[in-house]
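Q: Grabbed the feature section from Swiss-Prot, which reads as follows:
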BINDING   ASN39, ASP81, LYS100, PHE126, ARG385  ATP binding site
VARIANT   GLY171 to Ser  In strain: pseudo8 and pseudo9
Amino acid sequence: MPEEAETFAFQAEIAQLMSLIINTFYSNKEIFLRELISNASDALDKIRYESLTDPSKLDSGKELYIKLIPNKTAGTLTIIDTGIGMTKSDLVNNLGTIAKSGTKAFMEALQAGADISMIGQFGVGFYSAYLIADRVTVTSKNNDDEQYVWESSAGGSFTVKADNSEPLGRGTKIVLYIKEDQTDYLEESKIKEIVNKHSQFIGYPIKLLVEKEREKEVSDDEADDEKKDDEAKKDMDTDEPKIEDVGEDEDADKKDKDGKKKKTIKEKYTEDEELNKTKPIWTRNPDDISQEEYGEFYKSLTNDWEDHLCVKHFSVEGQLEFRALLFIPRRTPFDLFENQKKRNNIKLYVRRVFIMDNCEDLIPEYLNFIKGVVDSEDLPLNISREMLQQNKVLKVIRKNLVKKTMELIEELTEDKENYKKFYEQFSKNLKLGVHEDSNNRAKLADFLRFHTSASGDDFCSLSDYVSRMKENQKHVYFITGESKDQVSNSAFVERVKARGFEVVYMTEPIDEYVIQHLKEYKGKQLVSVTKEGLELPEDEAEKKKREEDKAKFEGLCKLMKSILDSKVEKVVVSNRLVDSPCCIVTSQFGWSANMERIMKAQALRDTATMGYMAGKKQLEINPDHPIVEALRQKADADKNDKAVKDLVILLFETSLLSSGFSLDSPQVHASRIYRMIKLGLGIDEDEPMTTEDAHSGGDAPGLVEDTEDASHMEEVD
């Protein structure tokens, strides 16, 4: 008695995705075949890999292939592979109840106008079958389980049951019941066209069951018998030859040895035709391969719907032999920096035999956007993942891949337009490389691009910056911050720009990590204009003026330090300000204001490190600013004047904000500003507040008159 089918509901996101696929019009439905062939190829890769360590895995079927069977009579297209197959739990989980991470991301991309052909990149390619089929059955046999069949007409549920029909041995058979308006996908010519376009570089034979004709000589009696048999079978789907009378031979009197007349008839028969006889592209001479061929191979390898940006095809010979084909895609994948995501961008082959596609030791993490193939002559076929980690050959391959990738990016820099596209997508990867890869740091630094105070809207390289440096300029000056507008208007760049020195604007959070490791470039030290100890080239007159200013404002600096106490490490006369009265700088080895902001946003930040790294601040005052000069005169007249204390605190808090820091008590600072606005508008301090104000108890600290308020201001950071 046959086992009853179990019914399962599709996971909500998968049901949504299927509904989207079925109910939306897509013009390029043909990608369904690419996706199903790609999945079949993956299944074949898995069984071949398992068989390297356990050859008995192939006892259930030695031949590894993909077969396509169109049946116009039944209206079905069948895709068979002799891959690893699926167990019952695989069928339930992989085809419906567990959504992959890409399901939601793909739906969002689709709704945002992305192409349906992107589906394979998100790991949900199987569901593209419903572009052309209204019902799908998947029969599968894994070595570790019985044969089961999965079936769904996409109505929100699917069934799985044991299958006692024709045994597969091992592998998967997908039957697509083609929609009435999609029957052109049953035509041989259409299938050949799609396979040639999308899947010609699959590493296993793709066989298509085709119908052919041949002429055959038979006697009249045999012809009559075969004709009758053929008529009897004409409605049945069969591989038996079909007979068609093509008239008698030219020699009507020609007879066989029994004296019977002979006829030539046309016989129809079916046979497998291999569609992808092209040998692996990476084994061919690069000079013989067109850009179109590289493009087709890239798409079949990655399921990308766009062409690659550039390609590097090379071979290494000598003590170690391997061939490789490396591609840079046009855009970043949606999950590029997901830590838990297994990378499968570079497929590792040994002597044309696929070994694995998620070998983490093949290329460093910061280059995880590179896609391609590596085919080694020296690795053992049955190498395990554990053995790979210790393998010296792999380390040499990795070193060569990194070197060739650097060459590829360097070649790309010569094409400004394409490099701009590349940099917009992958600049974070290059910067991560500067942070992580000390051996290639100098080379990666050449690839970085930034806005500067002299570059306008264009990006420029550090090499361009160095070539424009003034004769008396010793350092590369830079500033980090949130945006180009913010840093270009910062108080820190005033004097540097006024002196004609160019400043590099670093406005991405990752730049803070880059400069921790990129201390110099081409012998020029990188100097932050927001850190203490900024030295600008100066002549004797400027030196003399600076010494005079130091002496003149020494008393004010000491007074300000005593008022601000532990809030600052010291107060000094600045050599970097022009228009601003003061600014807050950090110590050489502490965090900049921008880094402090980034670290405060970290959910898992270390508060002990925060206190240590963010603790040291220095207040710099501008000796040429009228506010500072007036404050000095007021302090010299009476250093105990409460107004001086109030103004010092107000200046300090305002400079914290303008220097990119945040206030611990913004409300107290705001209250002081409101009090100043009141004074500016001539509103009497003693004027009674409205009822709401009285209830809120919103008593703001005074600025000048109220002694108690003034001392309160002194205590608040």
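Count begins at 1; order follows the chain as displayed.
Here the Cβ of each residue, glycine as well, is placed from N, Cα and C on the backbone.
No noted substitution is present; original residues retained.
Thinking about packing and proximity, how do these listed features fit into the structure?
A: Taking a C-beta cut-off of under 8 Å and a sequence gap of six or more, ASN39 (ATP binding site) has these contacts in its own chain: GLY125, PHE126.
DSSP classifies GLY171 (variant position) as strand under the three-state reduction.
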Q: Among all protein chains shown, how many Cβ atoms are found within 10 Å of the Cβ of PHE126 (ATP binding site), not counting that one?
A: 20
Q: Show which residues of the chain containing ASP81 (ATP binding site), separated from it by at least 6 in sequence, have their CB under 8 Å from its CB.
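A: Looking at Cβ-Cβ distances below 8 Å from ASP81 (ATP binding site), excluding near sequence neighbours, one finds ALA40, SER41, ALA43, LEU44, TYR65, ILE66, LYS67, GLY171, THR172, TYR204.
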Q: When DSSP is mapped onto helix/strand/coil, what comes out for LYS100 (ATP binding site)?
A: coil
Q: Of all the recorded positions given, LYS100, GLY171, which has the fewest Cβ neighbours within 10 Å once its own Cβ is left out?
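A: LYS100, out of the recorded positions LYS100, GLY171, has the fewest neighbouring Cβ atoms within 10 Å.
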